Amino acid sequence: VNWKKILGKIIKVVK
């Protein structure tokens, strides 16, 4: 699982 990709998507959604 690519946590960096998931975190990036979450950060994009949060921002």
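Backbone N, Cα and C define each Cβ position, glycine as well.
Swiss-Prot lists Val1 to Lys or Asn among its mutagenesis entries, and the accompanying note reads: Reduced cytotoxicity. Every protein chain considered, the tally of other Cβ atoms within 10 Å of the Cβ of Val1 (mutagenesis position) stands at 5.
Cβ neighbours of Gly8 (mutagenesis position) (same chain, under 8 Å, six or more residues apart in sequence): none. Quoted from Swiss-Prot, the note on the mutagenesis of Gly8 to Lys is: Slightly increased activity against E.coli, reduced activity against S.aureus and P.aeruginosa. Shows hemolytic activity. Slightly decreased cytotoxicity.
Classification of Gly8 (mutagenesis position) by DSSP places it within a helix. For the published mutagenesis Gly8 to Pro, Swiss-Prot gives the following note: Reduced antimicrobial activity except against E.coli. Almost complete loss of cytotoxicity.
According to Swiss-Prot, the experimentally introduced change Gly8 to Ala is described as follows: Slightly increased activity against S.aureus and B.subtilis, reduced activity against P.aeruginosa. Shows hemolytic activity. Slightly increased cytotoxicity.
According to Swiss-Prot, the mutagenesis experiment Ile11 to Lys carries the annotation: Strongly reduced cytotoxicity. Around Ile11 (mutagenesis position), there are no C-beta neighbours below 8 angstroms that are at least 6 residues distant in the chain.
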